[in-house]
Amino acid sequence: MQPYLKKNTHATDDPKASPLKEGSPDNPESPLISADIVLPEDEFASYQSYLLYEIVRAKYIMINFLLFVVTILATLTDIWFSGVLSPAMVIRICLGGSMVVLQIWSFSRPISNETFRTKLLLEVITHRPSIAGKEWKTITYNMNQYLFKAGLWKTPYHFFCEHQCYEFFKDLIKGKYPDVQWDTANTQPFISVPENQAATQNSDVEPTVKWCLFKAAEIQAHAVREYWQSQYPDVGIPAI
C-alpha cells in the first residue's frame, strides 16, 4: 500500500502575493521556494468553491447548463398552460440533463497529453521528491503553470493541491515499476527491467518517454522504501 502525502500547512496566507521569491518554473537550476508557492488549496476557502470556479470558466459546460435551464423553464411553461406532461417533454429534459452530465464528466477526465505527462515525469526525475516531501508542491506549481501556458487548461489551477498531483503521478506510473531482484547472498536488491517487460509494455510509447516512465518509477520505489524505513527503523528494510 502506498502512503499518502501529508498536507502542507505552511503556505503563505496572502494569495495576492507573488507565489515565488526566486527562481523560475522553466529553470530547474534556479530552485523555487516551496513554502512561498501558492496553490489553489491556499487561495480557495474550500474544494467546492475551487471546483465551482473551474466549472464556471469552462464555457462549454456553462452553455449546456444554460440551455438545460432554458429547457426546464420552457417545459414548466408548457405544463402550466397545457396541464399535461407529455413524453416529448420528458425526453427533452432527459437529453438536456444528459448533455450537462456528459460535459461535466469530460471536464473531470485526466489530461492525456503526452508532452504534459512526459514533463511531469521529468519534473519528478529532476526534483526526486520524497513521500510527503515539499518537492511535490514545487512540482505541482510547475505543472499548473505549464498546463495554463500551453493552453491545455483554462486556469493555472488544474491541480488543487500537491496531493492531487501526486495521486495523478502514481496512476501514471502504475504498472511501470521496475522489478526488484534480490541478491540473496548480500541481501541487497538491484533494480532491472526484464526484456520481456520492455518488449510487451508500452510498445507504442517513444523510447524517451518509456525511459522517463521507468526512471520516475524507480525514484518512487526509492521514496516509498525510505518512507517506510523512517516509519519503522527497526525492521531493517534493505536499501534499493
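Positions of Cβ are set from backbone N, Cα and C atoms, glycine also.
The following features are taken from Swiss-Prot:
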VARIANT   A11 to V  In strain: CLIB 219, CLIB 410 and CLIB 413
VARIANT   S18 to I  In strain: CLIB 219, CLIB 410 and CLIB 413
VARIANT   L67 to F  In strain: CLIB 382, CLIB 556 and CLIB 630
VARIANT   V70 to L  In strain: CLIB 382, CLIB 556 and CLIB 630
VARIANT   D78 to N  In strain: CLIB 382, CLIB 556 and CLIB 630
VARIANT   F81 to L  In strain: CLIB 219, CLIB 382, CLIB 413, CLIB 556 and CLIB 630
VARIANT   M99 to G  In strain: CLIB 413
VARIANT   V100 to L  In strain: CLIB 382, CLIB 413, CLIB 556 and CLIB 630
VARIANT   K119 to N  In strain: CLIB 382 haplotype Ha2
VARIANT   S203 to P  In strain: CLIB 382, CLIB 556, CLIB 630, K1 and R13 haplotype Ha2
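Structure coloured by features recorded in Swiss-Prot.
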residue	record	Cβ within 10 Å
L67	variant position	13
V70	variant position	11
D78	variant position	16
F81	variant position	7
M99	variant position	18
K119	variant position	18
**Request:** Please report how many Å separate the Cα atom of L67 (variant position) from that of M99 (variant position), as a whole number.
**Result:** 10
**Fill in**
Once DSSP output is merged into helix, strand and coil, K119 (variant position) belongs to helix
**Prompt:** Just the number: how many Å between the Cα atoms of F81 (variant position) and V70 (variant position)?
**Reply:** 17
**Fill in**
Quick note, D78 (variant position) and M99 (variant position): C-alpha atoms separated, nearest Å, by 22
**Request:** Would you kindly give the Cα-Cα distance separating K119 (variant position) and M99 (variant position), rounded to the nearest Å?
**Result:** 33
